[in-house]
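A.B. asks: Would you mind keeping the following structure in view while I ask a few things?
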Amino acid sequence: MVRWFHRDLSGLDAETLLKGRGVHGSFLARPSRKNQGDFSLSVRVGDQVTHIRIQNSGDFYDLYGGEKFATLTELVEYYTQQQGVLQDRDGTIIHLKYPLNCSDPTSERWYHGHMSGGQAETLLQAKGEPWTFLVRESLSQPGDFVLSVLSDQPKAGPGSPLRVTHIKVMCEGGRYTVGGLETFDSLTDLVEHFKKTGIEEASGAFVYLRQPYYATRVNAADIENRVLELNKKQESEDTAKAGFWEEFESLQKQEVKNLHQRLEGQRPENKGKNRYKNILPFDHSRVILQGRDSNIPGSDYINANYIKNQLLGPDENAKTYIASQGCLEATVNDFWQMAWQENSRVIVMTTREVEKGRNKCVPYWPEVGMQRAYGPYSVTNCGEHDTTEYKLRTLQVSPLDNGDLIREIWHYQYLSWPDHGVPSEPGGVLSFLDQINQRQESLPHAGPIIVHCSAGIGRTGTIIVIDMLMENISTKGLDCDIDIQKTIQMVRAQRSGMVQTEAQYKFIYVAIAQFIETTKKKLEVLQSQKGQESEYGNITYPPAMKNAHAKASRTSSKHKEDVYENLHTKNKREEKVKKQRSADKEKSKGSLKRK
């Protein structure tokens with residue numbers, strides 16, 4: 001779950017946001033302006049918005065008769081996980097799928113957003129350095145925050161973990177305070193002040209803020225600010241390392257968690273099939289060649305792994321990739337066997353055949369207009385198209401024993417990646433991926449996209465991670481949470497060493513920042529063309545902007561509270577909830593009556 005709570009939003013504002021920027025299933029929560037202490041859940045249902053009142057009894061939160069929860073967060077999480085449970089009074093199912101988030105209150109990396117006290121304690125105690133701190137959202141009081149600090153005292157006696165102190169940070173009238181007379185304009189000002197003075201507890205003991213615990217999660221729409229933060233040098237005089245170095249080093253230290261078996265690649269009969277002796281596929285995710293003689297050891301082996309986008313749910317049709325090493329003379333036939341059995345129609349090659357005099361990949365296709373047999377398959381090069389950044393080959397593949405069964409395969413070779421480092425700017429890579437995705441989307445029954453470079457981990461990992469993040473943002477919206485470090489960890493759990501260098505790590509950030517900036521501009525143009533009263537459902541978005549919507553900000557409103565609809569949960573009695581309308585909404589087109 002992410003930051004779906006909007007402190008200063010009226011019902012009319014919520015309706016405007018959800019209609020103008022949301023998609024079906026987008027939702028947000030806000031304080032009730034009718035009943036102090038209660039909350040409202042506003043949900044986009046088709047082209048309309050439903051407002052659901054949430055009761056805060058003082059002991060629990062519920063939907064006036066639904067399940068009861070200790071916190072607002074638990075209530076929202078329950079109904080997002082239990083799809084189909086919420087119904088409108090006319091039986092229309094209400095889906096909570098995509099949170100419409102507020103901006104982060106700060107771009108500082110010590111802000112972790114949505115995090116429980118237990119999760120904060122686990123992180124800080126694992127760090128083990130007294131006076132390490134972070135700031136997170138308050139789950140018990142939405143709109144407030146918590147400063148979690150690792151003390152220098154054990155929690156329960158000698159040998160036990162250090163105690164974590166949680167200090168509530170209240171946001172009152174747009175100012176921040178931990179209580180007392182001191183108030184601050186921003187969270188950053190508050191933290192900077194108490195880094196200098198410490199915080200005195202009621203007992204008289206002091207809590208100090210000495211070492212921030214940095215987050216890698218970021219609101220996608222705020223990634224440009226995060227890039228600026230990561231480019232800053234450390235404050236200490238003995239080092240000039242920037243945040244990108246810190247994050248990448250932290251990622252490298254976590255590589256020990258991915259020590260999965262790689263026994264197949266180590267077999268003597270398979271050693272000649274590996275371009276580099278220590279870059280081997282994990283057994284649990286390796287591509288197994290089908291139809292091979294089981295009596296021949298290693299005959300089903302190829303140095304390639306399936307890579308699944310686990311950022312999206314099973315109902316969101318996330319792409320699957322195959323990450324492979326570049327072909328050797330001994331593996332070309334196996335490569336075409338893999339492409340055929342997986343029904344892959346798009347191959348992405350991110351290297352030249354030779355770079356700086358070194359062989360990177362054996363050409364596994366014939367010259368233009370030529371046909372060649374590779375094992376049991378015939379491959380014909382029907383044509384090549386050169387662009388500034390890449391070359392596109394159209395290949396036809398068929399089994400030698402069935403020439404009438406022909407598949408067309410599009411081979412995209414990126415030619416502008418420098419021999420060392422990364423491209424100077426990401427525009428070429430983003431355009432390249434846009435063409436690839438348009439092709440893949442035009443082939444509804446196509447199998448995984450095959451991506452390879454030379455070793456199949458550096459450029460290959462970089463391209464796959466960028467594409468995964470773009471797909472995630474395009475599905476969930478520009479204000480969704482992304483975590484580049486954790487995304488790479490997820491990919492590395494499927495193939496070892498994906499994303500090899502700090503430069504590649506930073507390039508992913510820069511590429512996603514440019515993708516978001518470009519998408520924002522395209523979305524603004526589309527919205528201006530449709531006019532302010534436009535409905536998302538009437539807009540045809542480009543593939544890379546599917547479901548994209550702009551970020552909501554924490555803005556106050558003078559509007560009054562508006563419509564609530566009677567609502568019930570399945571197997572619960574229908575509650576009678578009186579509709580509340582402001583005078584200017586009496587004849588609003590926002591009525592939720594369904595046809």
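Backbone N, Cα and C define each Cβ position, glycine as well.
This is the original sequence, none of the listed changes applied.
Annotations for this protein, taken from Swiss-Prot, read as follows:
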- 4-100: domain 'SH2 1' (DOMAIN)
- 110-213: domain 'SH2 2' (DOMAIN)
- 244-515: domain 'Tyrosine-protein phosphatase' (DOMAIN)
- Lys308 to Arg: Almost complete loss of ubiquitination by ITCH and WWP2 (MUTAGEN)
- Asp419 to Ala: No loss in substrate binding but impaired activity (MUTAGEN)
- Cys453 to Ser: Stabilizes the association between phosphatase and substrates (MUTAGEN)
- Cys453: active site, phosphocysteine intermediate (ACT_SITE)
- Tyr564 to Phe: Complete loss of phosphorylation by LYN (MUTAGEN)
A.B. asks: In which DSSP state, out of helix, strand and coil, do we find Lys308 (mutagenesis position)?
C.D. replies: strand
A.B. asks: If you count other CB atoms within 10 A of each CB, which of Lys308, Asp419, Cys453 wins among these mutagenesis positions?
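C.D. replies: Checking each of Lys308, Asp419, Cys453, the winner is Cys453.
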A.B. asks: Given Asp419 (mutagenesis position) and Cys453 (mutagenesis position), what distance in Å do their CA atoms have, once rounded to a whole number?
C.D. replies: 12
A.B. asks: Quick check for the class: what is the C-alpha distance, in angstrom and rounded, between Cys453 (mutagenesis position) and Lys308 (mutagenesis position)?
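C.D. replies: Taking the Cα atoms only, Cys453 (mutagenesis position) lies 18 Å from Lys308 (mutagenesis position).
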A.B. asks: Let me know the model's mean pLDDT on the domain 'Tyrosine-protein phosphatase' (244-515).
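C.D. replies: Mean model confidence (pLDDT) across the domain 'Tyrosine-protein phosphatase' (244-515) is 94.
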A.B. asks: Which of the three DSSP-derived classes (helix, strand, coil) applies to Cys453 (mutagenesis position)?
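C.D. replies: Once the DSSP labels are grouped into three classes, Cys453 (mutagenesis position) ends up as coil.
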A.B. asks: Could you count the residues of the domain 'SH2 2' (110-213) that DSSP puts in helix, in strand and in coil?
C.D. replies: 22 helix, 40 strand, 42 coil
